Each structure stands twice: as C-alpha cells, then as structure tokens.
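Colleague: So Swiss-Prot has the following annotated:
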{"type": "DOMAIN", "residues": "10-280", "note": "domain 'F-BAR'"}
{"type": "DOMAIN", "residues": "382-441", "note": "domain 'SH3'"}
{"type": "MUTAGEN", "residues": "Ser76 to Ala", "note": "No effect on membrane-binding. Reduces membrane tubulation"}
{"type": "MUTAGEN", "residues": "Lys127 to Gln", "note": "Reduces membrane-binding; when associated with Q-130. Abolishes membrane tubulation"}
{"type": "MUTAGEN", "residues": "Lys130 to Gln", "note": "Reduces membrane-binding. Abolishes membrane tubulation; when associated with Q-127"}
{"type": "MUTAGEN", "residues": "Thr181 to Glu", "note": "Reduces membrane-binding. Abolishes membrane tubulation"}
{"type": "MUTAGEN", "residues": "Thr181 to Ala", "note": "No effect on membrane-binding"}
{"type": "MUTAGEN", "residues": "Asp276 to Ala", "note": "Reduces membrane tubulation; when associated with A-280"}
{"type": "MUTAGEN", "residues": "Asp280 to Ala", "note": "Reduces membrane tubulation; when associated with A-276"}
{"type": "MUTAGEN", "residues": "Pro434 to Leu", "note": "Abolishes interaction with DNM1, SYNJ1 and WASL"}
Amino acid sequence: MSGPYDEASEEITDSFWEVGNYKRTVKRIDDGHRLCNDLMSCVQERAKIEKAYAQQLTDWAKRWRQLIEKGPQYGSLERAWGAMMTEADKVSELHQEVKNSLLNEDLEKVKNWQKDAYHKQIMGGFKETKEAEDGFRKAQKPWAKKMKELEAAKKAYHLACKEEKLAMTREMNSKTEQSVTPEQQKKLVDKVDKCRQDVQKTQEKYEKVLEDVGKTTPQYMEGMEQVFEQCQQFEEKRLVFLKEVLLDIKRHLNLAENSSYIHVYRELEQAIRGADAQEDLRWFRSTSGPGMPMNWPQFEEWNPDLPHTAAKKEKQPKKAEGAALSNATGAVESTSQAGDRGSVSSYDRGQAYATEWSDDESGNPFGGNEANGGANPFEDDAKGVRVRALYDYDGQEQDELSFKAGDELTKLGEEDEQGWCRGRLDSGQLGLYPANYVEAI
C-alpha cells in the first residue's frame, strides 16, 4: 500500500520556475520606466531648491550691502564685511549654474535615454514589456501543459490512496461487527482489492507523467534562461546609465570640487585678512578725531565787504571724498577713504548737524542777535521759499519733518552737500527734509 495522502503536502513555492512567476521580471521593465520619471522629478525638486537658495543669497546680499554702506562701519573692516556680500553674489551664481546643469543636462539626459529605451504601443504598455511577456509565455507553454497533466495525475493518485485507506478501514472494522453478513464482508474485501488496483494504475500514470516532465525540464529551463538574460541585459543598461547620471548629478552638486567655488572663499579670506585695525583707527583719528584740521580762533579785522565774517562755515560731510578745510595761514586737505555713500543715513547727517548748530550765538543760525551777521532766517517769512511735497516722507529723527505728497511748506535754506534742506511746516515746526522730495511752487 502506498503512503497516506496528505493535502498539506501540496506546497506552493515562490520560485521563478513556477508557472507565471516570470511576471516579476516583466514588471521590472515597467518599473524601470517609472523610476526614470521618479529620478527626473527628484532632479526637478532639487533644481527648485537651488534656484530658491540662489535668490535668497542675492536678496540677502543686496539688503546687507545697503545697510553696511549706510551704516557707521568704516575703513578696511567695512570692505571686509562687504566682501561677504560679494561672496553671496558669486555663490548665488554658482547655485544658479547648478540649477541649470540639473535641468539642462542631467534631466534632459534621463528624458532622452528613457525615450530611446522604452517604446510605447498604440494599445498601451511598452514594446519591451510585451516582448518579454511573449518570450516567457512561449518558453513556458509546453512545460506548463505538462505540469497541468502532472497535477491531475498526482491528484488522481492521491485520491486513489485515500479511497484505498478508507476501504481498508471499513473492511477491518467489519470483522468485529456481528451485524455484517458474509456477503457484505465479501463486498468490502472486493472494494479493497479494486482500490489497490486503482492506486497501482494512478501511480503508474503519475510516475510516467512525472518522467515526461523531467525530460522537458532542461529545455524549459534553457528557454526561460534565454529570455531572462535578455531582460537582464536590458536592466543592466538602465542600472549602468542611472549610475552615470547620479555621478553627473553629484559632480554638479559638489561645489567643493568646483575651482570657482574655491576661488570665491580664497578671495573672501584675503579680503577679511586685509582688514587692519590700526589703519582704521588712524583714519578715524584724522577724519573725525584729534587729527582733524581746525580753524582756531584768531583776530580778524573788520571788513565791510564781508558782512558775515563772524558766522561759522558749514562742515563738510563726515565721509565725503576730498573734503577740504582752510584756515587763515593755509589750506589742509583731508581725503576720506570710505568713498561717497550716495545716500547718507540719518545717523551721519545727525552727526554733521549736531556740530554745526552750537550754542554760540555768533555761529548759531537760530540766534536772534542781528549784530552777529544777520537775523534768524526762520523768523522771516520773506526769506523763505514756498515748496510743495512730491512724495510722502516720515521723519526718522527728531530734527526731521514729516509730510504727505501735496503738502506745502517753507524752504528756509539751500540744499547742503548731503541733500538736506531746512524748512518749516505751516504748523510752525522747524526741521530738515530731503531736498529732492519737494518742488518750488
């Protein structure tokens, strides 16, 4: 008698050689196309990040360059600080180049390769996927047919074994039962014999089909291997290509290996190391400290042709280039190293006027003693000029006027070298305002 039939013995494996399990290899072709799309999306997102970072650097550099130029920092340290803004602009350009390389080179390279490697069909899907599917199906078809016969033969054999075991159990139990007649006993014995014959027949058929499957297996394996290797070659091209693309992306992203990037920071370091504290201190001493020239008081003859000899001359701007001060015995020229700021902050302008308007009535333009060279111009409307505001202006300091576009006020003096004028609002408030914010009426 054969061994007992056990349905659990029918194990389903996940092997490539099982019928239909080649579909994972076929699916890999479709996955390859999708992965190309994923890589392009990945590159696009990184390019957006590079673009945004480059713009942020540019905006940061512009804002802080203006703040530094208008601020109180001076000399070589100012130039060193400003070099950071130059670094930001140059690095911004490099990140723009990274963005352009990612989009114009790397992404386009993947897109073109994908287009050449995968060919869409009118009915959907890719030509390469269909060729692989057809190749595997053709190689597996004869073997799959044999496997179907084998499964049927095995099932018949196992069923016959099950019937044989059941018949033998009944026949053995009947021997102990008094109610079973000899005729019934004989039928049970015949049933056992018949089941044994069925087991033998199904076993022979099962073994024969199994032998046939064994004979076709080598040919089946050869055909499947051939199609699989074709898929492997296609996948190898994709893997090698994407590796090359990733290396290109790395090369574009790695600014540390970019000679221009290295040069930017070499220049920045040189600019910072060029800052000289002693030089800056000497400059400040000569332009804003004890080293400045001075018109020391001395006896002056009265000259009827010069009615305002007692009035002090206006000081030059703090950082104006080529500022010259002269005295009675000679002229001494002091040149600023900071350069023309273009737009002077209220800090600088306030410093200049704080020294101009002293409490000495002989030099105070607000003084009321006419013997000192003239009357206070703020007290005489006839000496003022009516002007109209072109733009809104909000005073940033206590000595500045505030007005709206269209407001009228009185101009009480000429524009100074820093672009400010003295004026009076109709409310009587006196102060300073930007000269180019108004027009004569």
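Yeah, the Cβs are placed from backbone N, Cα and C, and that goes for glycine too.
Where a substitution is noted, the model still shows the residue that was there originally.
Describe the structural context of each listed feature in the structure shown, including burial, neighbouring residues and relevant distances.
Modeller: Secondary structure at Ser76 (mutagenesis position), taken from DSSP and collapsed to helix, strand or coil, is helix.
Around Lys127 (mutagenesis position), the same-chain residues six or more apart in sequence whose CB sits under 8 Å from its CB are Tyr118, His119, Lys120, Gln121, listed in sequence order.
Counted within 10 Å of its Cβ, the other Cβ atoms near Lys130 (mutagenesis position) come to 16, all protein chains included.
A sphere of 10 angstroms centred on the C-beta of Thr181 (mutagenesis position) encloses 9 other C-beta atoms.
Using a 10 Å radius centred on the Cβ of Asp276 (mutagenesis position) and all shown protein chains, the other Cβ atoms total 14.
Its own atom aside, the Cβ of Asp280 (mutagenesis position) has 17 Cβ atoms within 10 angstroms in the protein chains shown.
Pro434 (mutagenesis position) falls within a strand when secondary structure is assigned with DSSP.
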Colleague: Which one is closest to Asp276 (mutagenesis position) in space, judged by CA to CA distance, out of the mutagenesis positions Ser76, Lys130, Thr181, Pro434?
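Modeller: Looking at Cα distances from Asp276 (mutagenesis position), the smallest one goes to Ser76.
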Colleague: How many Å separate the Cα atoms of Pro434 (mutagenesis position) and Ser76 (mutagenesis position)?
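Modeller: Pro434 (mutagenesis position) to Ser76 (mutagenesis position), Cα-Cα distance: 30 Å.
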Colleague: Between Lys130 (mutagenesis position) and Thr181 (mutagenesis position), what C-alpha distance do you get in Å?
Modeller: 68
